[in-house]
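Copied over from Swiss-Prot, here are the features:
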DOMAIN    13-200  domain 'FHA'
MUTAGEN   R104 to A  Loss of ability to ubiquitinate RIPK3. Loss of interaction with RIPK1, IRAK1 and RIPK3
MUTAGEN   S121 to A  Decreased phosphorylation by ATM in response to DNA damage; when associated with A-127
MUTAGEN   T127 to A  Decreased phosphorylation by ATM in response to DNA damage; when associated with A-121
MUTAGEN   H313 to A  Loss of ability to ubiquitinate RIPK3 and NBN. No loss of interaction with RIPK3
MUTAGEN   C336 to A  Loss of ability to ubiquitinate RIPK3 and NBN. No loss of interaction with RIPK3
Amino acid sequence: MFSPDQENHPSKAPVKYGELIVLGYNGSLPNGDRGRRKSRFALFKRPKANGVKPSTVHIACTPQAAKAISNKDQHSISYTLSRAQTVVVEYTHDSNTDMFQIGRSTESPIDFVVTDTVPGSQSNSDTQSVQSTISRFACRIICERNPPFTARIYAAGFDSSKNIFLGEKAAKWKTSDGQMDGLTTNGVLVMHPRNGFTEDSKPGIWREISVCGNVFSLRETRSAQQRGKMVEIETNQLQDGSLIDLCGATLLWRTAEGLSHTPTVKHLEALRQEINAARPQCPVGFNTLAFPSMKRKDVVDEKQPWVYLNCGHVHGYHNWGNKEERDGKDRECPMCRSVGPYVPLWLGCEAGFYVDAGPPTHAFSPCGHVCSEKTTAYWSQIPLPHGTHTFHAACPFCAHQLAGEQGYIRLIFQGPLD
């Protein structure tokens, strides 16, 4: 979980606030992680604070005056109320916080570039033709530089001119204390799990976060003009396992503390080798099955285990029970005669998605990603935003919508006959 430098010199390790992991990727982007575009992003304490906090409010601005203020070499948020009036809130440097920005833009203010997740996509080209719904400057996370290093999330990010513009059509309003606030077009949704991110976790309620970090119930649809009700007892403070939805991609927030209890990639590799050492066999061909190495996680191997999703019986690939008159991938299991999809099994390699370090005994349906029982049980009950107003459970390793009664199955391996 840690870079070699950190393992060798723990005293020199910079403070890690946490990590953001994009749901739908199994350890890296399909074509590999490059620069600021990757499947996970670690937030470390910066050498020098770059956080900002609100200061002066300019209320009755003409568009020209608003432009003059926002052209200053400091951060500002502009709320356009009408063609004649704009409220500009200036932001000043905050030496106690670090700011990290997330969005689709590749411009320099964005620390973590996020593109739309296409379920099961094998290459970045699969995602390019889709019209993106992720904002170019989607959100910002502000981390306290001093213990306990609290992280808070806010909708919208500052652009290259250090501005955030909320146009006439954006939902915005004046708060009871005379300040301004607003929502971005497609919104930033957050869900904090109950009982943290552990094997006892339960899903929380999805909320929308405003530009100023206030918490609201969801709008009727993603981009509706009318905001939801303010939820005053909840905050924008991220906790281990919080989910952040940017309308096109969902991110999992893991704290440094939470990650220290997560299985390492080495541990997952040891579990893989343990399964393979037991020499599971195909009940039809009697050939030994083996999960391919984590590096080869998207090319079907000849020894790869396959599973009948209706019953969980694990086989090697064979043509038994493959009747042409059946639609699609449905096959009859030779062991119990149940008919259903027959798919290859893949190990879940993204350790940050695991809620425990249990053995890989269960698989998500219909994709065949394998992980611990508690991890499949957890993700199968999490409703993830899909489109503009629907929610469904999905596999965290590939973003495929889960199917079947539970969304996952217990795997039944046959050991060697000798």
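Note: Cβ is positioned from N, Cα and C throughout, glycine not excepted.
Here the original residues are kept at every noted site.
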Within the predicted model, mean pLDDT of the domain 'FHA' (13-200): 89
Surrounding CB atoms that lie within 10 Å of the CB of C336 (mutagenesis position), all protein chains: 12
DSSP state at R104 (mutagenesis position), helix/strand/coil: coil
Three-state secondary structure, which DSSP defines for H313 (mutagenesis position): strand
